[in-house]
Each structure stands twice: as C-alpha cells, then as structure tokens.
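Inspection log for the structure reproduced underneath, given as structure tokens.
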Amino acid sequence: MQRTPAMRVLVPALLVAISALSGCGKSEAPPPAQTPEVGIVTLEAQTVTLNTELPGRTNAFRIAEVRPQVNGIILKRLFKEGSDVKAGQQLYQIDPATYEADYQSAQANLASTQEQAQRYKLLVADQAVSKQQYADANAAYLQSKAAVEQARINLRYTKVLSPISGRIGRSAVTEGALVTNGQANAMATVQQLDPIYVDVTQPSTALLRLRRELASGQLERAGDNAAKVSLKLEDGSQYPLEGRLEFSEVSVDEGTGSVTIRAVFPNPNNELLPGMFVHAQLQEGVKQKAILAPQQGVTRDLKGQATALVVNAQNKVELRVIKADRVIGDKWLVTEGLNAGDKIITEGLQFVQPGVEVKTVPAKNVASAQKADAAPAKTDSKG
C-alpha cells in the first residue's frame with residue numbers, strides 16, 4: 001500500500017501523542033518524610049522551698065466583754081464607739097451616790113470600833129473587862145475595817161474601766177439604763193487587734209505526710225523560717241507583714257478530719273479585722289534535688305495518670321508515667337518518673353508519638369527550668 005504525504009505526517013504525530021499519554025499514567029516517587037521538630041526543656045535538679053496555702057479566718061488576739069460589777073444607773077458613756085481605748089480607761093460612770101454614802105458610813109463605823117478596841121485593850125490589862133469582851137471588840141474592829149474596804153471597792157466599781165487595750169465596739173447601753181452586777185449581756189466588747197490571730201485548718205492526712213517526709217529526710221526544715229507564715233487577703237492582695245506559727249491543735253476534728261493551726265500576725269494599722277477570710281501560706285520545708293517539670297509538658301492519660309514525653313539519647317520519643325506531687329508556680333514538682341538531664345517535650349506534642357525520631361530545639365513557650373517560681377501551692381493541687 002502506498003502512503004500518501006498526509007499519512008506520512010499523521011503517523012508520527014499519533015505515536016508522539018500515544019507516548020505522551022502513556023507517560024501521564026506514571027506517578028512520581030513521594031519525597032522522604034521530614035523529621036518532626038519539637039521544643040524541649042532540659043530538667044535540672046534544684047533546691048525548692050515548699051509552701052502550703054490553706055484557707056482561714058482572722059480572730060482577735062484578746063477579747064474582753066465589759067460588764068458592771070455593781071448595780072446602778074448609767075450616768076455617762078465616756079468613749080466613742082469604734083475607737084481605740086487603753087487598758088484602765090474609764091468607759092462608763094454609774095451613779096455613785098449610794099456607794100459614796102455606804103463608804104462614809106463604813107468609815108464612821110470603823111472609827112467607832114477602832115476606838116472601842118483600843119479602850120478594851122487597856123481595860124483588859126487592869127482586868128476591868130474580860131478577855132472575851134476584848135476579843136469581841138477587836139473582831140468588830142476588823143470587820144469594820146473589811147467593810148470599809150468593800151465599800152471602797154464598790155465605789156471604785158462605779159467607774160467602769162476597760163480591762164484591755166484595743167478597739168471597742170458599739171455600746172449596748174445608754175445613759176439612764178439600769179445595769180446589774182452579773183448581768184448576762186455585756187455593756188460593750190473590747191478586742192485587741194494588734195497582733196491578730198489567723199486560724200487555718202489543714203487535713204490530717206497532709207500533716208501526716210509532712211511529718212513522714214521530714215522524718216525520712218525527703219524534706220529539710222527551713223531553719224529560722226520554719227515557723228514563718230505569709231498571708232493573702234480576700235481580694236487577692238498580699239499582706240505586707242509576715243507572721244509566725246503559734247501552735248497546732250492537739251486533736252483532729254472528727255467531723256472534718258482536719259487540724260486547726262494558729263498563726264499570729266502584727267497588725268499595727270488594723271488592716272486585718274476579726275472574721276476576715278484569708279489564705280495563709282505556710283512554709284513546710286526545703287526539698288533538695290527537686291525536679292520541676294513545665295506544666296505544658298505534663299498531660300494525663302485515660303487512667304488519670306500524669307505522663308510526659310521525653311527525648312532519649314537516640315533522639316527518639318519516650319512516654320514516661322510520672323508522679324506529680326504539687327504545682328509550684330507554673331511547674332509540677334515531680335517525685336517519680338523524671339530525672340535531672342531529661343529532655344521533656346513542651347512544644348509539638350501533637351505531632352509526635354512514642355518511638356518517633358525527632359529534631360529538638362529549645363522551647364519558647366516556657367521559662368528556663370532554672371528559674372522556677374517557688375510560689376505557694378494549694379493543698380488541692382497535688383497530682
């Protein structure tokens with residue numbers, strides 16, 4: 001068959017088109033997978049001061065209820081409600097008229113019995129009176145002397161004085177009111193606010209754990225600062241003055257399972273008032289060679305266990321189950337599962353899994369592990 005010029009042009013073109021179509025069916029080889037990059041923090045052992053934050057209430061250092069010790073009508077109130085008073089300062093004046101008369105009568109009776117006792121003393125020497133008569137006269141004199149002292153005390157009690165220095169509250173009585181010795185209601189109450197008590201409660205389990213750690217050497221006592229306490233107010237501000245631990249209760253409350261701890265704080269400006277809700281920060285002790293792990297690198301699995309991903313010497317990811325004791329600042333205090341020198345992953349966690357080889361760079365989302373903020377940890381922040 002003889003090819004025409006048109007066929008000679010068409011055949012090579014078809015061959016080229018078929019070759020091109022067959023080339024389109026072949027897929028290119030995928031590029032090699034890139035090694036994921038993660039941000040890590042290298043852990044270092046450090047000395048950490050452990051604090052516990054506990055809720056509490058303020059209480060007056062001393063409380064004295066002012067009550068009358070004699071009966072009578074109130075003539076004057078001599079203080080301003082809500083003011084500061086001194087011990088021995090007069091607060092009320094009870095009508096003294098009756099007690100002044102009793103005192104004068106007792107003095108007159110004393111003079112009479114004293115004169116008679118002295119006369120009988122001379123007469124008994126001459127046997128003009130019996131020894132019994134002299135003894136009776138001397139006893140009457142002594143009774144009169146005691147009556148004068150009692151009348152003087154009652155007269156003094158018409159001036160109602162403050163038993164302690166402190167701030168006095170509102171007055172429960174006014175001028176013209178009748179008050180009686182031994183009445184149930186106080187006339188006023190004086191509270192000493194400087195210093196002031198702070199009573200906090202700590203679970204007995206936490207107290208037992210603290211004692212065990214101190215006994216085993218896991219914790220060291222914080223020396224001169226062992227009994228120091230700081231205070232956070234209800235609005236979140238820090239109280240500027242430091243207090244000291246006074247005592248802990250000798251028994252555990254059966255209803256709450258807690259122990260009461262009392263601290264005392266200086267309060268020169270009366271900034272703290274009785275009944276305020278506060279948070280006391282108690283220094284437990286010092287932990288040597290503590291491991292602090294950034295919170296960004298600690299997660300929990302389905303069982304609720306704290307876990308962390310670390311990069312081993314072969315640059316591969318390892319899963320560690322750890323024991324996170326408490327939060328200190330923005331880090332977890334880890335007591336098991338991590339060691340000094342471990343490289344904990346804090347960035348890129350979502351791109352890796354155990355066994356994967358990774359490329360490490362210093363993390364940017366956390367501060368240096370060497371600059372741990374040893375802020376107080378609440379007792380409920382343990383993991």
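Placement of Cβ uses the backbone N, Cα and C atoms for every residue, glycine included.
One mutagenesis experiment catalogued in Swiss-Prot, C24 to F or Y, is accompanied by this note: No palmitoylation occurs. Some of the protein becomes soluble, some remains attached to the inner membrane. The protein functions normally in antibiotic efflux.
In Swiss-Prot, a mutagenesis experiment is listed as R57 to A or D, annotated with the note Abolishes complex formation and thereby decreases drug resistance. Reduced to three states, the DSSP call for R57 (mutagenesis position) is strand.
Listed in Swiss-Prot as a mutagenesis experiment, R62 to D is described as follows: Abolishes complex formation and thereby decreases drug resistance. Following the DSSP three-state reduction, the secondary structure of R62 (mutagenesis position) is strand.
Experimental mutagenesis at this site is recorded by Swiss-Prot as L123 to D, annotated: Abolishes complex formation and thereby abolishes drug resistance. In sequence order, V129, Y134 are the residues near L123 (mutagenesis position), counting only same-chain partners six or more apart with C-beta under 8 A. Secondary structure at L123 (mutagenesis position), as computed by DSSP, is helix.
Around S130 (mutagenesis position), the same-chain residues six or more apart in sequence whose CB sits under 8 Å from its CB are V124, listed in sequence order. Quoted from Swiss-Prot, the note on the mutagenesis of S130 to D is: Abolishes complex formation and thereby decreases drug resistance.
Under the DSSP three-state reduction, S130 (mutagenesis position) is assigned to coil, being neither helix nor strand.
Listed in sequence order, V198, D199, G275, M276, F277, V278 are the same-chain residues at least 6 apart in sequence whose CB falls under 8 Å from the CB of R57 (mutagenesis position).
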